[in-house]
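Positions annotated as NAD(+) binding site by Swiss-Prot, on the basis of a large-scale study or a structure entry: D38, N70, 97-101, 139-143, 148-150, K161, 180-184, H276, D341. Look at Swiss-Prot and you will find D195, H199, H262, H276 tagged as Fe cation binding site, backed by a large-scale study or a structure entry. Swiss-Prot lists G16 to D among its mutagenesis entries, and the accompanying note reads: No effect on enzyme activity. Among the mutagenesis experiments that Swiss-Prot reports, D38 to G is described with the note: Enzyme can now use NADP. Swiss-Prot lists G96 to E among its mutagenesis entries, and the accompanying note reads: Loss of NAD binding and enzyme activity. Quoted from Swiss-Prot, the note on mutagenesis experiment D195 to L is: Complete loss of iron-binding. Among the mutagenesis results in Swiss-Prot, H199 to A or F has the note: Complete loss of iron-binding. The residue drawn here is the original one.
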Amino acid sequence: MANRMILNETAWFGRGAVGALTDEVKRRGYQKALIVTDKTLVQCGVVAKVTDKMDAAGLAWAIYDGVVPNPTITVVKEGLGVFQNSGADYLIAIGGGSPQDTCKAIGIISNNPEFADVRSLEGLSPTNKPSVPILAIPTTAGTAAEVTINYVITDEEKRRKFVCVDPHDIPQVAFIDADMMDGMPPALKAATGVDALTHAIEGYITRGAWALTDALHIKAIEIIAGALRGSVAGDKDAGEEMALGQYVAGMGFSNVGLGLVHGMAHPLGAFYNTPHGVANAILLPHVMRYNADFTGEKYRDIARVMGVKVEGMSLEEARNAAVEAVFALNRDVGIPPHLRDVGVRKEDIPALAQAALDDVCTGGNPREATLEDIVELYHTAW
């Protein structure tokens, strides 16, 4: 069986990596950027770390800062209009997953106008042309949207999130610069960090996993498990490790898919605007326990790289240890323990479960889930 890997054309790593942006732009002959971001990142000076360099280099830019968490179809349309009126010929995404996902949708629709209805891009998007060129600068250590071929948009009318998978949307250049991430508050570091861990664990056990992605995912789990506590506590070296770990996870899962944790998390964002990382973090250990018997020896590997001494453990003991290691990490970094703590209503669980069953990510889960299974999992996590 042939396995495909799609990655950035170029990626820069390390503190100060954003300094390479101006040379990348000049080398490619781009004329004017539309920066896609949010108002918070403008107000706190993060965007200026990029625009100051562009100004000094004489590079033209405009900005769309209307992105909101769990970006909606309305946001995409608004940003698309700004791009079309800006005279820009490339895009710069500055932010976490929401600005990057919005940027991908803008870039794809701009070059594939027959998909102006954003809903038509759901699933495996049948576009014909590559996106408008995107340079991606993540400001969180979590989503890895800068290296994935996926983006997620919220349909506010139908109260659902949908995933678009399109090789045409991957950014040409990514700048993985921990200097752009240092300003995250501890709670955001925790949520985005466990989001990255979820990507690595789900990618490791997903149905499409193979040798190369397994190597990426188990290394990502090791990096994230070793660095997240320190990063949340303010250790800058740990923060730089998280920047790398989340990217390595993205290299893997983008090419093989995810599973039921993401399938169940997406409806929470659509129904309640729950931060995606928080939803994943709460659900992850519960879904891991549900999947345990369908993962071979992989939970033993997970437990080992998370610091558990697995020598002499039975397979069942090692699987339980992996789940407990995730629960412990969640507790240590301050993740809310229950869905009810983040506003999920028990009476909504049947509708949430149906949406999760229909989510594109659920199909990659190693254990085939029924509607009843998902209802029970939501109740367990509630």
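Note: Cβ is positioned from N, Cα and C throughout, glycine not excepted.
Just the original residues are modelled here, none of the noted substitutions.
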Which residues, sitting 6 or more apart from H199 (mutagenesis position) on the same chain, put a CB under 8 Å from its CB?
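When sequence neighbours closer than 6 are ignored, H199 (mutagenesis position) has A144, A220, Q246, A249, G250, G252, F253, L258 within Cβ distance under 8 Å.
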Using Cα-Cα distances with a 10 Å cut-off, which of the binding-site residues A141, T148, K161, D182, H262, H276 are near G96 (mutagenesis position)?
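So far as Cα distances go, the binding-site residues lying within 10 Å of G96 (mutagenesis position) are A141.
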Could you check the mutagenesis positions G16, G96 and say which one's CB has the fewest neighbouring CB atoms inside 10 Å?
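Relative to the other mutagenesis positions in G16, G96, G16 has the fewest Cβ atoms within 10 Å.
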Please report how many Å separate the Cα atom of D38 (mutagenesis position) from that of S98 (NAD(+) binding site), as a whole number.
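With the alpha carbons as reference points, the distance is 9 Å.
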Determine, from DSSP, whether K161 (NAD(+) binding site) sits in helix, strand or coil.
strand
Using D195 (mutagenesis position) as the reference point, find which of the binding-site residues T148, D182, H276 has the shortest Cα-to-Cα distance to it.
H276
Determine, from DSSP, whether G16 (mutagenesis position) sits in helix, strand or coil.
coil
10 Å Cβ neighbour count around D38 (mutagenesis position)?
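Taking every protein chain into account, the count is 24.
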Taking the Cα atoms as reference points, how far is H262 (Fe cation binding site) from S98 (NAD(+) binding site) in Å?
16
Count the other Cβ atoms sitting within 10 Å of the Cβ of H262 (Fe cation binding site), across every protein chain shown.
31
Cα-Cα, whole number of Å: S98 (NAD(+) binding site) versus G16 (mutagenesis position)?
23
Express the distance between the Cα positions of T148 (NAD(+) binding site) and G16 (mutagenesis position) as a whole number of Å.
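About 22 Å separates the two Cα atoms.
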Whole-number answer please: how many Å between the C-alpha atoms of K161 (NAD(+) binding site) and G16 (mutagenesis position)?
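K161 (NAD(+) binding site) to G16 (mutagenesis position), Cα-Cα distance: 35 Å.
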